[in-house]
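*Asks:* Experimental mutagenesis at this site is recorded by Swiss-Prot as C306 to A, annotated: Loss of LIN28A and pre-let-7 RNA binding and loss of pre-let-7 RNA uridylylation; when associated with A-309. Per Swiss-Prot, Zn(2+) binding site is recorded for C306, C309, H322, H328. Here Swiss-Prot notes a mutagenesis experiment, C309 to A, with the remark: Loss of LIN28A and pre-let-7 RNA binding and loss of pre-let-7 RNA uridylylation; when associated with A-306. One mutagenesis experiment catalogued in Swiss-Prot, K321 to A, is accompanied by this note: Strongly decreased LIN28A and pre-let-7 RNA binding and pre-let-7 RNA uridylylation; when associated with A-324. One entry in Swiss-Prot concerns the mutagenesis experiment K324 to A. Its note says: Strongly decreased LIN28A and pre-let-7 RNA binding and pre-let-7 RNA uridylylation; when associated with A-321. A mutagenesis experiment is reported in Swiss-Prot for this position, H450 to A, and the note states: Decreased LIN28A and pre-let-7 RNA binding and pre-let-7 RNA uridylylation; when associated with A-452. One entry in Swiss-Prot concerns the mutagenesis experiment K452 to A. Its note says: Decreased LIN28A and pre-let-7 RNA binding and pre-let-7 RNA uridylylation; when associated with A-450. Taken from Swiss-Prot, the feature UTP binding site applies to 998-1001, 1008-1011, N1081, K1103, 1121-1125, H1237, supported by similarity to another entry. Taken from Swiss-Prot, the feature Mg(2+) binding site applies to D1009, D1011. Quoted from Swiss-Prot, the note on mutagenesis experiment D1011 to A is: Loss of nucleotidyltransferase activity and stabilization of pre-let-7 miRNAs. Abolishes inhibition of LIRE1 retrotransposition. Swiss-Prot lists 1184-1237 with the feature domain 'PAP-associated 2'.
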Amino acid sequence: MEESKTLKSENHEPKKNVICEESKAVQVIGNQTLKARNDKSVKEIENSSPNRNSSKKNKQNDICIEKTEVKSCKVNAANLPGPKDLGLVLRDQSHCKAKKFPNSPVKAEKATISQAKSEKATSLQAKAEKSPKSPNSVKAEKASSYQMKSEKVPSSPAEAEKGPSLLLKDMRQKTELQQIGKKIPSSFTSVDKVNIEAVGGEKCALQNSPRSQKQQTCTDNTGDSDDSASGIEDVSDDLSKMKNDESNKENSSEMDYLENATVIDESALTPEQRLGLKQAEERLERDHIFRLEKRSPEYTNCRYLCKLCLIHIENIQGAHKHIKEKRHKKNILEKQEESELRSLPPPSPAHLAALSVAVIELAKEHGITDDDLRVRQEIVEEMSKVITTFLPECSLRLYGSSLTRFALKSSDVNIDIKFPPKMNHPDLLIKVLGILKKNVLYVDVESDFHAKVPVVVCRDRKSGLLCRVSAGNDMACLTTDLLTALGKIEPVFIPLVLAFRYWAKLCYIDSQTDGGIPSYCFALMVMFFLQQRKPPLLPCLLGSWIEGFDPKRMDDFQLKGIVEEKFVKWECNSSSATEKNSIAEENKAKADQPKDDTKKTETDNQSNAMKEKHGKSPLALETPNRVSLGQLWLELLKFYTLDFALEEYVICVRIQDILTRENKNWPKRRIAIEDPFSVKRNVARSLNSQLVYEYVVERFRAAYRYFACPQTKGGNKSTVDFKKREKGKISNKKPVKSNNMATNGCILLGETTEKINAEREQPVQCDEMDCTSQRCIIDNNNLLVNELDFADHGQDSSSLSTSKSSEIEPKLDKKQDDLAPSETCLKKELSQCNCIDLSKSPDPDKSTGTDCRSNLETESSHQSVCTDTSATSCNCKATEDASDLNDDDNLPTQELYYVFDKFILTSGKPPTIVCSICKKDGHSKNDCPEDFRKIDLKPLPPMTNRFREILDLVCKRCFDELSPPCSEQHNREQILIGLEKFIQKEYDEKARLCLFGSSKNGFGFRDSDLDICMTLEGHENAEKLNCKEIIENLAKILKRHPGLRNILPITTAKVPIVKFEHRRSGLEGDISLYNTLAQHNTRMLATYAAIDPRVQYLGYTMKVFAKRCDIGDASRGSLSSYAYILMVLYFLQQRKPPVIPVLQEIFDGKQIPQRMVDGWNAFFFDKTEELKKRLPSLGKNTESLGELWLGLLRFYTEEFDFKEYVISIRQKKLLTTFEKQWTSKCIAIEDPFDLNHNLGAGVSRKMTNFIMKAFINGRKLFGTPFYPLIGREAEYFFDSRVLTDGELAPNDRCCRVCGKIGHYMKDCPKRKSLLFRLKKKDSEEEKEGNEEEKDSRDVLDPRDLHDTRDFRDPRDLRCFICGDAGHVRRECPEVKLARQRNSSVAAAQLVRNLVNAQQVAGSAQQQGDQSIRTRQSSECSESPSYSPQPQPFPQNSSQSAAITQPSSQPGSQPKLGPPQQGAQPPHQVQMPLYNFPQSPPAQYSPMHNMGLLPMHPLQIPAPSWPIHGPVIHSAPGSAPSNIGLNDPSIIFAQPAARPVAIPNTSHDGHWPRTVAPNSLVNSGAVGNSEPGFRGLTPPIPWEHAPRPHFPLVPASWPYGLHQNFMHQGNARFQPNKPFYTQDRCATRRCRERCPHPPRGNVSE
């Protein structure tokens, strides 16, 4: 709590100040909004409940508004946390600021009295623990506490009515508070002061109840037992310290006031208002909303509390709004259903006998017989003969349900192959697949290598059974042996598992592929139930009888197999990792509670002693307990329906203690089952959908409701009535009050509670004849009381436990112990009637249903129903329901009938199916719409000659325009030489640098990164070098280089590198150490490119395709350009006939030559001149570029199966993903040298679907003949909106700061560097005395990045909407799209035209305002090399880039020198068009020297490359749209330096050769040339001279292009050659001949 700012004087009234401050500090529920509750505290409350349903309710209350970290235990009694949770609460609250109030004698006196009461309670508690109390003393204490409680006057009539029930609630709270008091350290002061009065003011009324005594002696999760003596001493010490603390007194006084404050002052209300208030509150109580007894210290304005949803509510209007919420309605229905299930009466002997008969008949009908088992064994023997003929070293064995006898008649036959270690698992199964396919004994032979356990599936021709053949599945075989041994030892095990499996099959929850549970998990669930019930039928496999066994280190004990069919063998191997984990857990426990040093020493000695231990544990109990099969079946359903919290605990059959999810580090979601031999993974993880889990829980409830109620052959009348009553309750929407929620409206007084509690402690005396029926009624009464506890107090009963391990034990112990006498009597009765004699006949199949029903008919008629005054005093509706059901139990036995019917058990609801691919419900993985392999591809029309020529030219144009010229290659070599000399001089003279990657492999773009590898002479590899230190030292040296900037060492990567940027060229590069394998990779790619020119053409086309679709950046979750080049090479190798050979398969001899590099064989055939001699058929493929490009798209969309095969260029034979063990990856691309490197490993399924969608759309676009407008072909074919359906590439895995994958936003290096600069700026401002905004920069929030753009490098800004660098989200063109579309920009454009027209002659070519061209969705390339900062180039260079400079004011002269960052908008990053300028061949004006005019006075028409951006057809009078050079794909507007004298080619019809210069917009795309439309840039006057006319020179592209896009200067440029300028008539004539509008226009 924050300190009050209004408490300036001690004369202020405390009450008014408290309420004022609390109303300011606390957020409460109002009439309009309900605020979310803290998830962490809700989960802590869930941990304190062993009941699955109650924990589920808590999870549904995650939207609660209260802050439970500092919740008052006395006010919010519905969710009182356990001691561990309270410790967390106290720790959180101890950091809050205490609110100070003026000291007063009254408050001091109250604090002293409170502390005295606390000391008195402590002494009484110590005495109570030292000496047991007699029943009389217990009753006396209960009476005194009841009298003390009754002295308090209720604040309202409603409170007076619910006083007795609230009494029990408060007594239970105080009992828990006394127990919690032992564990509260003295450092926690915030809540101790709140609860001390509650602990010490009154005695515990239920301290000696059996449940309380068990809780006091149980063990918590950390393994520390509650020592009573030490606990008393700790509490007394803490209380003595609190007595001297003034802050404790003040806070205690504050809490005293708040607790004594009245929630609603009824004295100020009129009688009519009080009556209306009472009626309204009675209506709210029906929906479990009650008025708070005392004012909440945290929610002072809240008057009501919903005990069902645990939400504080401000007033009645807010309560009515909360009642209408779906969450509240759902919780009410679940509460009602749970209460009704708990109120069901116990079964009668006839009922249990009928259940036994139903289970036995099911086992006989659907279970396998000895003959079926023999048939399955013969199948295994026959298959063993077939396989061992080809693989003699292998052997086959039967495992699974066929061997355990848990199989149904239609179950599969599981066969496992044992093979020697020298054999490979994938190769073995592939061979077995081929063997079985060739054999006539088996049909429908298929492979399922992508399953959790890879298998070969076939069907035996003779028997028709389905066989699943696996290999090396040793763990499953061990589990099978265990279950088989248990089935032989315990006769009820097999029929129970069969009934459970058949029930799961009927409900369709055993299908693992559709999101269900594996079938053998149900056997483990039955085994777990038989271990946990009281008394147990099966022992646990590990326990305290093993010397040195610790449940915390249970993973050190490993089960090794079954010995003599009676024991399980175990070994203890204490691993270092386990020891570290246990030490960490012990340290964590130490922080909560101090441990004794002697105990730690003993534990260490035990851990050392249990190393390398082994032994065996029995599988059967010494004295087996016999229970009827029907009773076990009903208890099994009840156990998993009501008793066991599935979402909280782990089903573990190894130990007796309940294992929590925290012990296994498994998430608290759905069902967790541990395999006893494979303990690391959850075998029920296939149930990964909450919808399926809720469906499973619903089926459990439906099954328990059906089998717990008496059923007849003609239909269950009682069940029908029961459902009718349930529907009536729901339709009336009048749920019972929370106080009376126990058994549908039972009001239980405190006297009745005392009587029943006393009767629980007394042994039950009964005769042999009427023992069963009498005990049933007593159990029913106890059940009523238990249900009252759960319903009346919400979560009180579940929160009274002191540890997770003790939460479930009292419930199981109490209920199962009460059933023990009835089990004995029932066994004798059943033995007399010869129904099921489990002690004599181990085979339950020998009894028949007819004998059971006929013999038990007489016994059921002699039952006597005994009554109990404590039960009959509860005159409630639940008792009437129970009596109705008891009347139905007295039906003749022959009328009781149970059947496993699908409609009954599923309630007619279809199963919930969840796809394992997309994780969506409603379909299976075979019908998943997101599976691109399921898309029906329409056949493509035949290709025409004209369309083929267009595709050829488009592919060639990709290479011509994007491949780096020779001059750029030369400049890259010069940069490398300069760096090498500098490093040799400054760092190490033995350093050698070499280029690799895109600079040398023949597939590099212009402005591609510089990939440099550094080696040191005298070292063949980096084994003896400290690579991290070398990289860091190299980064320090490179920072001294004047020509480099942005030096960044990255030492945490797989290959440590140093990143840098070359100032002059703007190229980015990285230096790696001994990346020699990549050099060989580069050489091989260059060799492939030199074999056939079509390889390079297709490689460049593929890279352009990937860039346009935004699927070519591995750092953002897609594939790298290197991976796409490998895809091109693989296609050309697999083409028939092939275009290129497999270089790694061409060698002399039978063995591949060895050229080992970094542990891998880097051999490939590199003698290209000898290829034609070795492979005469190499040049047989004569397909054109267009045909090959379309064939590539069709190959990867129609033929290649990404799921089954790997893209591998090292072999011609198909390589399967199963052979590489890459079945879990969506795309598998093998590195040709590093065979363990999958280039598609980082691609998610969502990104795979996006990539395949682009390929499918590309197949349709490039395969459908269409003739776009002249010069618009590239724009048509590479339209990203068409290729990606207008969608953005998935970026859910990308960092929001830098747009990369592999780290979270908090760990982003961009953010860290920005934070460092911010702190540095703050320190400078502090030194200068500027402290204005210093505090706002201490913590950086990504949402405030735009606030710091004035002093940041624009390259550090990155928009996570479009992914572009240089701006943030607020300034993104995508965000401004809607406003730009709706706003009228004609006037603003007109002003710009006027300003641009007034430019002085000789001024620089200015860059206009921001273009209104909208950024496309896929134009979000993250390559920083596409947007380098503009740099001034020396004037001795051969060319000069036409760098546009923004002008701050119209008509102002631009500044000379490099451009300033502040002069341009943050989202526009300027970029030079050409990196390496050359000297002009002719004279030029002095303006050229200042960088204000292009180098050549002559504007040369260049070929059009309008691949980027949409085309805007401007209306008459509209202004031009200027190009933004920050666009990453501006490279498409940079023509390469190519000869300009290529003769023009003509196609079908007349193709124009000229285009008006002013008819181009944006990236060179052709637009309309209407009156008033101006070009991209204002005309440049040539020294006030008239514009000359030149003869037209043939262009390098048969279509015209704006002269401003021509490459300025060329190595083969002829300066004296005249040129003609182009007019607008050509474009008009072209548009008249081609009336159809072009593709890709965004505006008309």
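For all residues, glycine too, the Cβ spot is worked out from N, Cα and C.
Keep in mind the model shows the original residues, not the substituted ones.
Give me the lay of the land around each of these features.
*Replies:* Under the three-state DSSP scheme, C306 (mutagenesis position) falls in the strand class.
Just so you know, the Cβ of K321 (mutagenesis position) picks up 18 other Cβ atoms within 10 Å once every protein chain is counted.
K324 (mutagenesis position) carries neither a helix nor a strand DSSP state and counts as coil.
Neighbours of H450 (mutagenesis position), defined as other CB atoms within 10 A of its CB across all chains, total 12. DSSP assigns H450 (mutagenesis position) to coil in the three-state reduction, placing it in neither a helix nor a strand.
Here the Cβ of K452 (mutagenesis position) has 13 other Cβ atoms within 10 Å, regardless of which shown protein chain they belong to.
Within 10 Å of the Cβ of S1008 (UTP binding site) there are 23 other Cβ atoms, across all protein chains. Following the DSSP three-state reduction, the secondary structure of S1008 (UTP binding site) is coil.
Cβ neighbours of D1011 (mutagenesis position) (same chain, under 8 Å, six or more residues apart in sequence): L995, F996, G997, S998, S999, G1069, D1070, S1072, A1078.
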*Asks:* Compute the average pLDDT of the predicted model within the domain 'PAP-associated 2' (1184-1237).
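*Replies:* Mean per-residue confidence for the domain 'PAP-associated 2' (1184-1237): 94 out of 100.
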*Asks:* Other than its own, how many Cβ atoms are within 10 Å of the Cβ belonging to H322 (Zn(2+) binding site)?
*Replies:* 22
*Asks:* Using DSSP, what's the helix, strand and coil tally for the domain 'PAP-associated 2' (1184-1237)?
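*Replies:* Reading the DSSP string over the domain 'PAP-associated 2' (1184-1237) gives 19 helix, 7 strand, 28 coil.
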*Asks:* Around I1125 (UTP binding site), how many other C-beta atoms are within 10 angstroms of its C-beta?
*Replies:* 24
*Asks:* Pop the Cα-Cα gap between A1123 (UTP binding site) and K452 (mutagenesis position) into the table, whole Å please.
*Replies:* 28
*Asks:* Mind giving me a neighbour count for L1010 (UTP binding site)? Other Cβ atoms within 10 Å of its Cβ, every protein chain shown.
*Replies:* 23
*Asks:* If you count CB neighbours within 10 Å, which one among the recorded positions K324, H328, K1000 has the smallest count?
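*Replies:* Comparing Cβ neighbour counts within 10 Å for the recorded positions K324, H328, K1000 gives K324.
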*Asks:* Please report how many Å separate the Cα atom of H450 (mutagenesis position) from that of A1123 (UTP binding site), as a whole number.
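*Replies:* Distance (Cα to Cα, whole Å): 24 Å.
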*Asks:* I want the residues beyond C306, C309, H322, H328 whose C-beta is within 8 angstroms of the mean position of the Zn(2+) site's C-beta atoms, in chain order.
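*Replies:* For the Zn(2+) site the neighbour list reads D287, H288, I289, L308, I311, I313, A319, I323, E325, R327, N331.
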*Asks:* Given a separation of at least six residues and a C-beta threshold under 8 Å, show me what packs close to A1123 (UTP binding site) in the same chain.
*Replies:* A1114, I1229, L1239, G1240
*Asks:* Would you mind listing, in sequence order, the residues at least six apart from C306 (mutagenesis position) in the same chain with a Cβ closer than 8 Å to its Cβ?
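*Replies:* In sequence order, the residues whose Cβ lies under 8 Å from that of C306 (mutagenesis position) (at least 6 apart) are D287, H288, I289, I313, A319, H322, H328.
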*Asks:* State the count of C-beta atoms found within 10 angstroms of the C-beta of N1081 (UTP binding site), not counting that atom itself.
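*Replies:* Result for N1081 (UTP binding site): 23 other Cβ atoms within 10 Å.
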